[in-house]
Structures are given as structure tokens and as C-alpha cells.
Amino acid sequence: MKLSFSLVFNALTLLLQVCIFAQARFSNETDMQALLEFKSQVSENNKREVLASWNHSSPFCNWIGVTCGRRRERVISLNLGGFKLTGVISPSIGNLSFLRLLNLADNSFGSTIPQKVGRLFRLQYLNMSYNLLEGRIPSSLSNCSRLSTVDLSSNHLGHGVPSELGSLSKLAILDLSKNNLTGNFPASLGNLTSLQKLDFAYNQMRGEIPDEVARLTQMVFFQIALNSFSGGFPPALYNISSLESLSLADNSFSGNLRADFGYLLPNLRRLLLGTNQFTGAIPKTLANISSLERFDISSNYLSGSIPLSFGKLRNLWWLGIRNNSLGNNSSSGLEFIGAVANCTQLEYLDVGYNRLGGELPASIANLSTTLTSLFLGQNLISGTIPHDIGNLVSLQELSLETNMLSGELPVSFGKLLNLQVVDLYSNAISGEIPSYFGNMTRLQKLHLNSNSFHGRIPQSLGRCRYLLDLWMDTNRLNGTIPQEILQIPSLAYIDLSNNFLTGHFPEEVGKLELLVGLGASYNKLSGKMPQAIGGCLSMEFLFMQGNSFDGAIPDISRLVSLKNVDFSNNNLSGRIPRYLASLPSLRNLNLSMNKFEGRVPTTGVFRNATAVSVFGNTNICGGVREMQLKPCIVQASPRKRKPLSVRKKVVSGICIGIASLLLIIIVASLCWFMKRKKKNNASDGNPSDSTTLGMFHEKVSYEELHSATSRFSSTNLIGSGNFGNVFKGLLGPENKLVAVKVLNLLKHGATKSFMAECETFKGIRHRNLVKLITVCSSLDSEGNDFRALVYEFMPKGSLDMWLQLEDLERVNDHSRSLTPAEKLNIAIDVASALEYLHVHCHDPVAHCDIKPSNILLDDDLTAHVSDFGLAQLLYKYDRESFLNQFSSAGVRGTIGYAAPEYGMGGQPSIQGDVYSFGILLLEMFSGKKPTDESFAGDYNLHSYTKSILSGCTSSGGSNAIDEGLRLVLQVGIKCSEEYPRDRMRTDEAVRELISIRSKFFSSKTTITESPRDAPQSSPQEWMLNTDMHTM
């Protein structure tokens, strides 16, 4: 019996082992089959053929990329990262039930992530980054409860982040960056209390960050940059004191940062908040974050000063505060430089595009010797470049452009031998260009344009063999162009325009095969244009106008990339080459004011009369009809003729004599006309239309505008200005209602007014700026120059029409006047337009002529600022041009609206616009014009309103409307202060007026009902009552 039991036990044990072995073999077969199915949908783009080992000749646990467990010999790791595999991820991968690590990163897998990945309940590490995956993130991943790392970054995944991921309680790293994810930030992710890294950057997510994020107390790295998140700075983040890296850049966050920011997040090493809408001041408590290494809050709306406490951040190596409103134009705006000199690790400092004023301090030379990038451009910095600037021996990028720097470059500047980029343009730096620039052999960009440099161009620049950009235009350089600079093989752009250079243009230019743009216009160059220029095969822009070049146009037929060419105002002769019509990219061609002869082509660019200018060439003919050139005479073939009689010979001689005399008179008249024309052009300083007008894709002809305005009929005349008349017209096949401003070119400065409007509208667009539809630069029916600008028509006329009682009959709806709320809306529109021009344009613009007649209203009474004929691009400012080109009724100001400093020769500025806006605001809400006869001497609209308000208290008004009007007038007073430094900024004015509107003018009755339906005191009545009460 005992023996029988032992036999049975052994038999059962053996049977169990056989079953286990069979089960293991079956499971192993399942893993192998899953791997082979995965391989079947994959191909390789490399020579290694790593999957070649995946076959039956060897155990699958020995296959490349496969790791098995020792006990069960099941696949626990599939690591194929970086093998350059293509194809799709097979759903069979979900059968590897013992898998703990799955790494398919850095391949080219496409299609979607299989839902069956959710079967891998033992999975701890999942990395499918840097592939071509698309579709949704599978919600089934929530079944993989042991996951600690999920990296799906750098794919094309879309839709939202699955809220189910919030159940992965062990997740430490979640990286979904660089995809196409949309939707909101899931509140359920607040359950991931083990999360240390979250990266959602480079997606399209939106909404606010939920408060549940505050529970992520283990978080070290939080990055959601380059999305569309909004709201204030997420309050939840203030609770995560463990944060070391925080990036919210390139979103739409707004509001102020808390003053105790640095106390709440003391462990930060990286803080990136750039390109949002944050306002207020930079928290001084940031100095408490002693570990801070990189801080960037560029491109926001911050104001105030740059904290001196930054000097305590000894680990700081990157400080970016570019493009804000810091400094307030104060002379103390640069004091922080002395403080950050204590940041001995500093490598990058960018405070450009702010309002930093005062002289450039000598302490700049005490900045860290590790500093490689220094950006102070686009501010209001004056003084000279300090003599010890050469101490910054590691400097690679130096940006001081568009300030008010003067004096000569110091000798020590030549010690900066590591410089690669030098931006000094648009200052008042003088002296000769130092030869030591030739020792900076790493230079790539040298921008010295728009200064007061004189003397010769140094030959030593030829040693800068890596130079890409060489900008020296708009200085006082003389002498010849050194051939050495035209032997720099890397040159892409060279601009020597607007100087006093003489001699021939060197033939060495033909060696610049990479040259894209060449400008040598408005110099004193002579001789023939270099024939070798035809070898610059990459050329797109060629400007040689305003010189004394003669002879024929060189052969540029191989320059197939040419877009803009200007050879005007020279002495070029011969025929216009036909191959110009065959250049496929040519969009603008100016050959005017030369001595060309013969037939003008009619194909290619010559088909468009508005893209080609040939006026001032007296011996040309043909061309398209719109050019209005004389027809070409076809010469008859010679034939045998009978001898003339004596009488016929006498008659013929007399006719020939008379014809010769007439010809002499005509030629003399044309020469006089050309000379006068050239003189007028020179006095106007007219640059090439082709470059400025290149932004308008479709220009209209004179004939089209002539027809659209019924031959510029007086019945269509809707306004007159300093430089011309404005007509109403119906343009194009759709009869679009437009306003056509025709310039009177006989009036001095009119051409510059035309160019100023074109230049200003290049690249700007705002709902409160009048829309410039197109332009016309052509000849009229009599062959005279014709310039016109075509705007969107504003049916409600100008604000001036509404403000003047004598013009009310011209308003469409003359039975009513503007309500206080409507006036406030208009004021906000104007202020918003100015804020855009002053702050948000790439090149800030000063309008220089804000007044009621330049504020146009559409059907909804939305205001549009118009008439940019006097506008100044502040970063291209030319003081002499400002002082001389316009009359006192021009840019120096319309009397009553112009800033006081303009009357003393001050330069155009955004502060001048603020003054004009303040006067406009006072006029709108006081009922008095700034030119009222009661004003004399120092007693003006500003002082009048100020004296009225000083006699009333904040509760002096009879109702909320009156209180609102009082606050509006206070804004007008702050904007129209005598001294620019005391005036309110446009962005402050916008915020203040919006706040007043929301508090005092937000009711439905106030905004929408007319005075007949909802009686209320007008601003004029309120001022009158207050005046009588207080005077």
C-alpha cells in the first residue's frame, strides 16, 4: 500500500512538471510569435539589419533588442530605440504580457498607437518619442498601472490628453511635448501625486491650468510652453515649492506676478515666462531664488524698473527681459547694469526693446568676462560707448542699435575679437570706421548703417571671411569702394547706399556667388556698371539708382532670382534689354530718368505698367498701353525713287529746316523738363518706389482710378489735406466703395508723404487703423507723375464732422450726436491703435498728426486712425529730414494738437502722439477746441480743463456718468502734460479708459440708447455746470 501511494505521488509530480513545461513552452511560443508579427510590419533603413537575427535559427531571447527574464524566459524588455525602423506598430505587441520596458524611440513608425498596448499591465517604461505616430493617445494606457515613465513626445498625435491617465498613480515622467494635442489640461492629472516631470510644450492646448495641479507636490519639471493656455499665472503652481524648472512661455497668460513669487518658489533654477501678456512689475523677491540660473520674461507688458536685487543671483547665466515697457524713459533705467555686474556667471543679457533711458554707464565694462551676448538695442540710451568696453573679451553678439548713442567708437572696442554680430545701426555714432573691425575675423553681421560715420571704408574688412551682412548705408562715407570687401566669398547682403562714394564700382563683385542683395544707391558712383555683376547668381535685390552710371545695362540675364531692380536716376543709355522680360522672378523694375532709347518690351514684367517705371527716357517708344508711350515708327524699306525737281528740292529743304528747328525746340524743352524733374526728385529725397511699394501685390492704374472717381469729379470730393485731395470712388468689377487720396506732387514734401504712408503700412495691421487697400504710382493722361493711395471707405466720416455743430448736416444720421459712451469707445479705439503703433509694431511708428479729422468712423462708429503721410518709423529716424522736409503745418504739428517739443525742433516720438491724443480726448469731452479764441499764451485747453477739475471732488458729479467723465478728462490731462517724461503711456491710457468704461459706462442704457430715449448730461453740459460752479 505504501509502495502504491509512492508510485501515484511520483506519477502526479511528473505529470505536473510536464504540464508546467508545456505551458511555459506555449507561453514562450506566444512571445516569439508576437515578435515575429511585429517584425513582419517593420522595415529597416540602415545597413545593420538588426532584425535579421529575428528568426527560428536562434532563441528569441538572444535576438537583438530583446531581453528575457531568467526564471520564465519571457520577454521583459523590447529596446529598439534609434534603429531607424519604419512601418507600423503591430497590435501583437500587446501579447508580450511580461513586458516591463518598451522603447521604440527615434524611429519612423507611423499610423496609430495600438489600443492593445493597454494589455501590458506589467509595463513600467514606455517610450515612443521621435516617430511619426498620429491619432489619439490610447486611453487603455490607464490599465498599465505600474507605468512610471510615458514619453510620446515628437510625434503627430492629436486630440486631447486622455483624462484616464490620471489613474496612473506611480507615474513620475509624462512627456507629450511636440505633438498636435488640443483641448484643456485634464484636472484628473492632479491625481498623479508621484509626478516629477510634466512636459506638454509645442502643442495646441488651451484653457486655464486647473487648481488640482497644486497636488503635484513632487513636481520638479513643469513645461507647457508654446500652447494657447490663458488666464492669470496659475495659482496652483505657487504651491509646488519643489519646482526647479518652470516654463510657461509662448502662451496667453496675463495679469501680475505675485510680489512674494521668490518666497513661494525658492528652488527654481529655470524660469521661462516669455511671450505672454503679463503686466505689472518684476517681483523683487526673485532675488530670493539663489539657485536661479536662467530667467526669461521677454515679450510681455511689464513696466517699472529692472530690480537691482538681480545682482544677488550669483548663479544666473541667462537674463532675458526683452520687449517690455521697462524703464519708463527714466535716466535711472540702466542702474541695474552695475548690480548684475555681480553675476559672475552671466553669459546672456537681453534688455532690448524697452524704454530704458539715460547714458550708457561705464559699469557695463564690469559685466562678467563670460558674457557672450549683450542686447541693449531699441531703447532710449544716450551717451558714448564706454572706453573699457574691451573688457568683455568673450562677447560674441553686441546689440546697441536704435538708441541715441554718439561719439566715436573707443579704441578698446578692437579687443572684442570674438564678436560675430555687431548691431550699432540707427544711432549718432561718428568718426571713421575703425580698421580694427578687420581683426574680428569671426564677424558674420556688421550693421553700422544710419549713423554719422565718415571717411573711407576700411580695406581691412576683407579679412572678415565669414561676413554675411555688411550694412553701411546712410552715413557720410566717401572715397572709392575697396575691392577687398567684394572678395569676401560668404557675403549675402551689402548695402552702401546714401553715402558719398565715388569712382567705379569694382568688377570683383562678380565673385560674390552667394550675394542676395546689393545696394549702392544715392552715391556719386560713375562709369559703367560692372559687367561681372552678371555672375552674382543668387541675386534677388539690386539697387543702383541715384548715381552717374553710364553706358548700357550689363548682362544680367542669368540672374533668374532677381525680384527688385532699380537703375533709375543715372545716365544709362542704349536699348532696354529684351531678356529683362524673361526673368521669371522679376516683380519691380525702375529704369526711369535715364537715356534709354528704342522699343519697350511688352511681355514678362513689362505687362504690368505699375511694376515698371520708365518715365524720363525721352527716346523710348512702344510698351503696353497703360505706359502711354509714343508708338514706335516702322521704317519703310528703301526703294528706287525718281530724282526731285528743283522746286521740290527747295520745298523739301524748307520743310527739313522747319522740322529741324521744331526738333531742337522739343529736345531743349525735354532736357529742361528732365533737369527740373531730377532736381525735384533730389529735393524730395525720393527713394525708389519699387522697394517701398513692393508689398502691394496688385496696384491699380491711373485709368482705373480716373474711372472709379468719375474723372476725379468735384461731386466725389470728400476731403482735402496738406498734400492732396480725397475722392470717393467705386473700384473694380465688384464696385467696392473706396477713398482715393490723390497727391499734389507740385507741393513740396508730397512725394515724401506718399512714401511715408507706404512705408508705415508695410507689415502693420490693426482693427483701428484705416486699411490701405492698394496704391498707384504711374503717369496721368498728360504724362505727369501721378501718386495715389486707395483706402477702405469710412461711411460715417471723420470725428471732426461729429464734433463740429456746423458740419452735423454732413453726417449720415444727423438727427443725433455722439453719446458719452460712444465717445469713450472712440477714444479707446484711437488709444488702442496708438498702443499698437508704439508698442507692438516691429518698428515703432510715431503718427505725428493725431487730430479729429484724421479719425474716421465706420458704420458701427468704430474709429480708424488715418493719414500716415507724416508718420515716422522711429527706428529709421532721420533728424535732418524731420526738421526740413515738412512745414510747420506738417509733422511739427497741426496747431493746437502738436506736442510743445515739436515747436522747438524736437524729434518725432511716441510721446508726441500721446500729447496729441490727450488734447483730442479733452476736446471730445469738454466741447472746446484747442484753438478756441479764449485760449492765449500759457492758457490752453490742458490748463483750462485742469483748473476746472481742480475745483471739483471725486463725488462732485451728479451721477456715475459725471464721475466717469471726470476720470476720462483726468486721463486727457495726464496725456497732455507739457514735458514728455510726465505723460501717461498709451498702454496705460488704454487700460485706464477701459476700466472707466466698465465701471461707469457698462449699462445697456448708457451704451446703446440714444439721448432721446435715455436723457443724460452731455460732457459739454457737465463741463459748463462745473465751470460755473467752480470759477
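A Cβ is built for glycine as well, from the same backbone N, Cα and C atoms used for every other residue.
Nothing has been swapped: the model has the original residues at all the noted spots.
Non-local neighbourhood of TYR702 (mutagenesis position): GLU626, CYS776, SER778, LEU779, ASP780, SER781, PHE786, ALA788, each in the same chain, at least six residues away, with C-beta under 8 Å from its C-beta. What Swiss-Prot says about the mutagenesis result for TYR702 to Phe is this: No effect on elf18-triggered immunity.
Residues or ranges marked as domain 'Protein kinase' in Swiss-Prot: 712-1001.
Note on GLY724 (ATP binding site): other Cβ atoms within 10 Å of its Cβ, all shown chains, come to 22. If you look up Swiss-Prot, you'll see ILE718, GLY719, SER720, GLY721, ASN722, PHE723, GLY724, ASN725, VAL726, LYS741 marked as ATP binding site.
Sequence-distant contacts of TYR791 (mutagenesis position), defined by Cβ-Cβ distance under 8 angstroms and a gap of at least six in the same chain, are VAL738, ALA739, VAL740, LYS741, VAL770, LYS771, LEU772, ILE773, SER866. Quoting Swiss-Prot on the mutagenesis of TYR791 to Phe: No effect on elf18-triggered immunity.
Quoting Swiss-Prot on the mutagenesis of TYR836 to Phe: Loss of elf18-triggered immunity, but no effect on the kinase activity. DSSP classifies TYR836 (mutagenesis position) as helix under the three-state reduction.
The note that Swiss-Prot attaches to the published mutagenesis ASP849 to Asn is: Loss of kinase activity. Other Cβ atoms within 10 Å of the Cβ of ASP849 (mutagenesis position) number 28 in total over all chains. Following the DSSP three-state reduction, the secondary structure of ASP849 (mutagenesis position) is coil.
The feature active site, proton acceptor is assigned by Swiss-Prot to ASP849.
Annotation of the published mutagenesis TYR875 to Phe in Swiss-Prot: No effect on elf18-triggered immunity; the original residue is retained in the structure shown.
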- So for SER720 (ATP binding site), how many other CB atoms are inside 10 Å of its CB? 10
- Secondary structure at TYR702 (mutagenesis position), reduced by DSSP to three states: helix
- Query: When neighbour density is defined as the number of other C-beta atoms within 10 angstroms of a residue's C-beta, which of the binding-site residues ILE718, VAL726 has the lowest density?
  - Reply: ILE718
- Same chain, 6+ residues apart, C-beta under 8 Å of the C-beta of TYR836 (mutagenesis position), given in sequence order: ILE764, HIS766, ASN768, LEU769
- Express the predicted model's confidence over the domain 'Protein kinase' (712-1001) as a mean pLDDT, rounded to an integer. 77
- Item | Alpha-carbon distance [ASP849 (mutagenesis position); SER720 (ATP binding site)] in Å | 15
- Query: At the Cα level, what's the spacing in Å between GLY724 (ATP binding site) and ASP849 (mutagenesis position), rounded?
  - Reply: 16
- Query: Taking the Cα atoms as reference points, how far is ILE718 (ATP binding site) from ASP849 (mutagenesis position) in Å?
  - Reply: 19
